[in-house]
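Enquirer: The following block contains the structure, expressed as structure tokens.
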Amino acid sequence: MLKKEYLKNPYLVLFAMIILAYVFSVLCRFYWIWWASEFNEYFFNNQLMIISNDGYAFAEGARDMIAGFHQPNDLSYYGSSLSTLTYWLYKITPFSFESIILYMSTFLSSLVVIPIILLANEYKRPLMGFVAALLASVANSYYNRTMSGYYDTDMLVIVLPMFILFFMVRMILKKDFFSLIALPLFIGIYLWWYPSSYTLNVALIGLFLIYTLIFHRKEKIFYIAVILSSLTLSNIAWFYQSAIIVILFALFALEQKRLNFMIIGILGSATLIFLILSGGVDPILYQLKFYIFRNDESANLTQGFMYFNVNQTIQEVENVDFSEFMRRISGSEIVFLFSLFGFVWLLRKHKSMIMALPILVLGFLALKGGLRFTIYSVPVMALGFGFLLSEFKAILVKKYSQLTSNVCIVFATILTLAPVFIHIYNYKAPTVFSQNEASLLNQLKNIANREDYVVTWWDYGYPVRYYSDVKTLVDGGKHLGKDNFFPSFALSKDEQAAANMARLSVEYTEKSFYAPQNDILKSDILQAMMKDYNQSNVDLFLASLSKPDFKIDTPKTRDIYLYMPARMSLIFSTVASFSFINLDTGVLDKPFTFSTAYPLDVKNGEIYLSNGVVLSDDFRSFKIGDNVVSVNSIVEINSIKQGEYKITPIDDKAQFYIFYLKDSAIPYAQFILMDKTMFNSAYVQMFFLGNYDKNLFDLVINSRDAKVFKLKI
């Protein structure tokens with residue numbers, strides 16, 4: 001009897017659904033923990049390392065907050081939202097720092113089930129919410145960006161807008177004071193957590209205003225909700241925002257009759273004018289330029305040089321095909337189609353769900369802006385599928401028993417989740433760095449000072465700063481080609497040029513932090529160098545850096561290290577592109593070749609490589625299509641650490657070299673095809689061959705995974 005009473009209590013049923021969905025989401029994310037724990041190379045400091053490159057930026061910020069300080073201009077994320085939350089969790093919980101950053105996403109991202117279930121409950125459809133929560137919490141795109149070890153702001157980047165959507169729908173349906181104050185609260189939290197959400201928040205508030213004008217134009221509480229929400233978009237300090245919002249909320253709650261539509265109109269107009277004057281549209285324009293129109297601001301800033309745009313090389317902002325798009329959102333194409341149909345049906349039944357359109361549309365921008373956006377559509381489409389399944393059950397109940405209907409729904413849910421389970425099983429993401437790489441960088445921390453710089457590619461900027469506690473020129477947050485030009489140049493040009501550019505770029509970068517806002521150092525460091533060295537032709541200036549008699553007039557203020565990891569060989573052609581571009585035209589008109597490969601097959605005296613090259617078994621030539629190309633030399637590398645290699649000359653007039661790596665830390669880089677330009681690059685000569693000028697560099701860390709050189713000039 002007591003059991004039946006519990007089952008009849010809607011709040012207990014709702015609570016049980018939330019707990020079950022949350023536990024389900026967490027357990028699914030623990031699969032990666034179980035799998036990764038089998039590999040010792042994924043551990044550092046007795047804990048699994050994280051799998052998110054950007055996560056190291058927030059980890060560095062949290063580490064510095066725990067220490068209580070950081071170096072000026074070190075690009076630390078000190079005080080950022082995720083770093084701050086991590087700091088407080090470290091202070092109030094008994095867990096280690098490494099454990100906190102590993103598991104935060106596991107537990108926080110699973111909170112998405114709460115607003116989904118609560119939202120469906122507003123429509124008196126608990127089954128819709130429960131099924132949607134199960135699907136949304138582990139759908140491919142959402143799982144990939146919130147799995148265990150994915151330490152990033154993505155862990156709440158969908159949770160918070162779903163709470164905003166829930167309170168908007170609740171406001172429409174109930175018109176209650178709780179929703180009125182909760183709505184701006186969650187918008188404010190979302191903006192603090194993820195400042196790039198500004199555009200989405202504007203879209204949500206704008207649509208809410210339009211909805212109000214169409215369906216509730218005579219109800220004052222909706223206009224007050226728009227005003228309070230809009231105030232969170234302002235650039236004033238949060239405590240001023242909070243004070244104004246609380247005062248206006250209290251005035252409305254206590255003096256509704258005196259706040260007539262004229263006063264509300266004046267308040268609304270004043271709020272709008274204030275937002276425009278405070279630069280409220282600037283964040284929207286930036287997001288559109290970078291992700292949709294793919295513009296690189298560096299060309300505008302420099303008014304001269306046209307650099308390579310880094311967002312063209314990031315997988316997250318590449319366009320995706322429609323099948324992949326559907327799978328990422330709903331786990332499979334068929335579930336996506338059912339979800340889309342269900343969402344349209346849901347809109348027809350409950351017009352307030354139109355408030356979900358900005359979130360859904362942002363996810364659909366993945367077709368143009370890249371796969372990273374698909375995560376936004378996941379919960380909205382899941383609600384559509386949940387609604388469809390709840391309607392299907394209603395039809396079944398009319399024809400069959402309750403038991404039969406429940407069995408059918410359970411079976412359909414399992415079938416829906418099956419592709420997602422397969423994806424979770426197959427998606428075995430490695431940690432950002434291996435244990436050896438992390439240990440090497442931790443060793444560098446004991447060699448370098450906090451004010452010293454490490455010159456390396458931007459992919460490694462955040463981890464290098466976290467493990468070595470140094471400064472870097474670039475990192476995952478620098479998306480302008482003008483920043484990445486310098487490390488690209490230092491790694492892909494000859495040693496002399498690399499040494500000179502490393503010193504110049506670091507010293508000029510430091511000077512730029514203290515330059516006036518209108519100084520050329522703020523807009524383009526390369527142009528500032530040319531100005532100081534009385535050079536007007538960029539090609540001549542860059543060529544002069546290769547000359548031994550080039551004199552650096554800039555005073556040396558700190559030590560500089562070059563970090564050259566083995567893994568960079570997989571992307572070195574991309575790395576080099578940033579400095580081989582024609583700075584006058586923005587066109588990559590200086591062709592070069594650097595291509596890693598592994599053997600696929602051997603037949604008829606030929607070795608078929610993974611990059612499409614067919615290599616003769618005597619290594620004297622290779623074929624690309626029908627073209628046969630001679631090889632200059634074969635370089636057999638027996639030990640990268642010891643610098644043991646053998647060069648076999650073949651044709652001194654040929655332009656290409658074949659590297660055969662017998663000692664490789666990268667499993668998919670057994671062969672490297674490169675031309676003379678790349679062969680003479682600092683990365684190839686110093687890392688693979690161990691050839692470096694002792695007057696320019698000292699080798700301070702040496703392994704087959706990575707080498708670190710200290711600049712002596």
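A Cβ is built for glycine as well, from the same backbone N, Cα and C atoms used for every other residue.
What you see is the original sequence, not a version with the noted changes.
In case it's useful when we look at the structure, here is the feature table from Swiss-Prot:
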{"type": "BINDING", "residues": "ASP54, ASP152, GLU316", "note": "Mn(2+) binding site"}
{"type": "MUTAGEN", "residues": "SER52 to Glu or Asp", "note": "Strongly reduced catalytic activity"}
{"type": "MUTAGEN", "residues": "ASN53 to Ala", "note": "Reduced catalytic activity"}
{"type": "MUTAGEN", "residues": "ASP54 to Ala", "note": "Strongly reduced catalytic activity"}
{"type": "MUTAGEN", "residues": "MET568 to Ala", "note": "No effect on catalytic activity"}
{"type": "MUTAGEN", "residues": "SER569 to Ala", "note": "No effect on catalytic activity"}
{"type": "MUTAGEN", "residues": "LEU570 to Ala", "note": "No effect on catalytic activity"}
{"type": "MUTAGEN", "residues": "ILE571 to Ala", "note": "Strong reduction in catalytic activity"}
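How buried are the listed features, and what sits near them?
Expert: Neighbour density for ASP54 (mutagenesis position): within 10 A of its CB lie 20 other CB atoms from the protein chains shown.
Under 8 Å, Cβ to Cβ, and six or more positions away along its own chain, SER52 (mutagenesis position) finds GLY149, TYR150, TYR151, ASP152, VAL432.
For ASN53 (mutagenesis position), the count of additional Cβ atoms within 10 Å of its Cβ stands at 18 [all protein chains shown]. Under DSSP, ASN53 (mutagenesis position) is assigned to coil, being neither helix nor strand in the three-state scheme.
Within 10 Å of the Cβ of MET568 (mutagenesis position) there are 20 other Cβ atoms, across all protein chains.
Using a 10 Å Cβ-Cβ cutoff, SER569 (mutagenesis position) registers 26 neighbours. DSSP classifies SER569 (mutagenesis position) as helix under the three-state reduction.
Around the Cβ of LEU570 (mutagenesis position), the same chain contributes THR596, ILE666, TYR668, ALA669, each under 8 angstroms and 6 or more positions distant in sequence.
Spatially close to ILE571 (mutagenesis position) yet at least six residues away along the chain are TRP457, ASP459, judged by Cβ distances under 8 angstroms.
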Enquirer: How big is the gap, in Å, between the Cα of SER569 (mutagenesis position) and that of ASN53 (mutagenesis position), rounded to a whole number?
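Expert: SER569 (mutagenesis position) and ASN53 (mutagenesis position) have their Cα atoms 18 Å apart.
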Enquirer: Express the distance between the Cα positions of ASN53 (mutagenesis position) and MET568 (mutagenesis position) as a whole number of Å.
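Expert: On Cα coordinates alone, these residues lie 14 Å apart.
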Enquirer: Just to be sure I understand the packing, how many Cβ atoms besides its own are within 10 Å of the Cβ of ASP152 (Mn(2+) binding site)?
Expert: 21
Enquirer: Whole-number answer please: how many Å between the C-alpha atoms of ASP54 (mutagenesis position) and MET568 (mutagenesis position)?
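Expert: On Cα coordinates alone, these residues lie 17 Å apart.
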